[in-house]
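Here the structure comes first, spelled out in structure tokens, and everything after it is commentary.
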Amino acid sequence: MKALLTLVFCLLPLAAQGKVYSRCELAAAMKRLGLDNYRGYSLGNWVCAANYESGFNTQATNRNTDGSTDYGILQINSRWWCDNGKTPRSKNACGIPCSVLLRSDITEAVRCAKRIVSDGDGMNAWVAWRNRCRGTDVSKWIRGCRL
């Protein structure tokens with residue numbers, strides 16, 4: 001019993017840090033944080049991108065062939081946007097540690113996404129958005145959500 005309690009208390013902080021959002025829950029959070037029509041991109045675009053980038057999972061990470069890593073619900077890259085302490089010559093343009101992108105609270109991820117989308121290439125910075133969302137009916141990603 002003592003071992004089980006120890007395990008639970010060790011894993012509890014990990015569970016509290018990340019989250020897999022539902023589609024509508026994420027849409028509501030993104031809207032509250034000002035992403036709806038930010039730089040001309042509807043909320044459906046952002047939810048679509050998050051679906052294909054991370055499956056709405058704030059703890060998603062993916063290692064790239066150049067040695068950088070993508071983090072969080074929008075898979076923000078350590079080469080350009082955040083600092084993971086491992087990626088050589090990281091620009092850290094959002095001025096944040098990559099670890100904050102793995103939290104259940106997506107405030108920092110949204111703040112950084114706004115910086116990225118304002119950088120000149122818009123949502124084209126997200127490969128999944130370019131390949132799966134651009135030019136499609138993204139309104140389906142928020143259909144039925146109470147926003």
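Using the three backbone atoms N, Cα and C, a Cβ is placed for every residue, glycine included.
Here is what Swiss-Prot records for this protein:
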DOMAIN    19-147  domain 'C-type lysozyme'
ACT_SITE  E53  active site
VARIANT   G55 to S  In DL1 and lysozyme II
ACT_SITE  D70  active site
VARIANT   Q75 to E  In lysozyme II
VARIANT   R89 to G  In DL1 and lysozyme II
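Positions of Swiss-Prot features highlighted on the structure.
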residue	record	Cβ contacts under 8 Å, 6 or more apart
E53	active site	A60, D70, I73, L74, Q75, W126, A128, W129
G55	variant position	V20
R89	variant position	R79
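According to DSSP, the domain 'C-type lysozyme' (19-147) comprises 53 helix, 14 strand, 62 coil. Q75 (variant position) is surrounded by 22 other CB atoms, counting those within 10 A of its CB over all protein chains shown. For the domain 'C-type lysozyme' (19-147), the model's pLDDT averages out at 98. Cβ neighbour count for D70 (active site) (all protein chains, 10 Å cutoff from its Cβ): 23.
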